[in-house]
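S.K.: Under the heading ATP binding site, Swiss-Prot lists Ala79, Gln80, Ser81, Gly82, Thr83, Gly84, Lys85, Thr86. As annotated by Swiss-Prot, domain 'Helicase ATP-binding' applies to 66-236, with the evidence given as sequence analysis. Positions annotated as domain 'Helicase C-terminal' by Swiss-Prot: 247-408. What Swiss-Prot notes for the published mutagenesis of Ser100 to Asp is this: Increases cytoplasmic localization; when associated with D-101. Here the residue is the original one, while Swiss-Prot reports the published mutagenesis Ser101 to Asp with the comment Increases cytoplasmic localization; when associated with D-100.
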Amino acid sequence: MATANPGRGGGRRGGGAMDDDKLVFETTDGIEPITSFNDMGIKEDVLRGVYEYGFEKPSAIQQRAVMPILQGRDVIAQAQSGTGKTSMIALSVCQVVDTSSREVQALILSPTRELATQTEKTIQAIGLHANIQAHACIGGNSVGEDIRKLEHGVHVVSGTPGRVCDMIKRRSLRTRAIKLLILDESDEMLSRGFKDQIYDVYRYLPPDLQVCLVSATLPHEILEMTSKFMTEPVKILVKRDELTLEGIKQFFVAVEKEEWKFDTLCDLYDTLTITQAVIFCNTKRKVDYLSEKMRSHNFTVSSMHGDMPQKERDAIMNEFRSGDSRVLITTDVWARGIDVQQVSLVINYDLPNNRELYIHRIGRSGRFGRKGVAINFVKSDDIKILRDIEQYYSTQIDEMPMNVADLI
């Protein structure tokens, strides 16, 4: 169990799992995969929620991570995007919660509002018959509503670090009964600006806390940091050279100038029949620029970035999930963990600034083993970044063939 705490002294409906034979795990000795939900000792009402949610068989990461979490161990769980990480979190949380108490017993921190909200919804779905109450504490929503919900009593809080910390300091979120902390997408949370906020939250948590880190990528420096707040963690790791998702075909298109990217995008539209696509840009300004330009050329697109009010972001996400909108232009606020089943194509209009974001972006195009295509627009000064991504993931990104339409 954790913790030396310096302040005191992280799936889907539709059933299938990825082809586990293709995944290579570096896992703590003694961790045996459990291939059936029925063999996990899960409460019947939670199990009913799991099956109703659409799972038939645990995915690779669920087979290995759920039992150590339920046994109270600290866990570092690494799984590719789309392997059922969110559902693994929800299942574990629903099993450990004692519904006879109205106090918060599990806290999940996520880097984006959308991921925190999706986690909350998954917990509510899987925990429906167990009457598990979850609430998303996220910036952009009403503070008053957060206070009201928390004071009424919930079992699980899924939130972003800033708002969660605020609720703790206001004493609306009482931490004395929290026994499980989960850091979802912990690479993003710890390696960027969230580290201080996480430690702020930590200071208020009980000393016998159980800690889990869940992420698609776990760079060496992140694993080093875990020694500060985890005790003998069970490690469930995918080797890095297996991290590019199975079934994702990756290509690049060489564009000499920035201005040529738009024409290239229009040519792609003419060539392809797009079910649903996500187009990633590196800046909010570029998202706005590209969205306006696409609309002026009579393309129907949605767009989203972090400056938009939360209600607007929610409406856009719902529109895209339901299929009413087929093309979403966005920044990396969307790249982590958002589950949309029909996405068949991801276009990196800009290559990501951070190579570790690459897998989060292209992971959208083949969730749970679905096939997908990722196309990267590459200027001459981007070649080095592209090669760096290839080397980092031990993968090959070829020039886009003429028959790309046959691959989507």
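Here, residue 1 is simply the first one shown, and the rest follow in order.
Cβ coordinates are placed from backbone N, Cα and C, and glycine is handled just like the others.
On a predicted model such as this, the values are computed, not experimentally measured, just so you know.
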S.K.: Within 10 Å of each Cβ, count the other Cβ atoms, then let me know which of the recorded positions Thr86, Ser100, Ser101 comes out lowest.
M.R.: Ser100
S.K.: To the nearest whole angstrom, what is the C-alpha distance linking Lys85 (ATP binding site) and Ser101 (mutagenesis position)?
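M.R.: Here the two Cα atoms lie 27 Å apart.
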S.K.: Per DSSP, to which secondary structure element type does Thr86 (ATP binding site) belong, with helix, strand and coil as the options?
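M.R.: SS state of Thr86 (ATP binding site) = helix.
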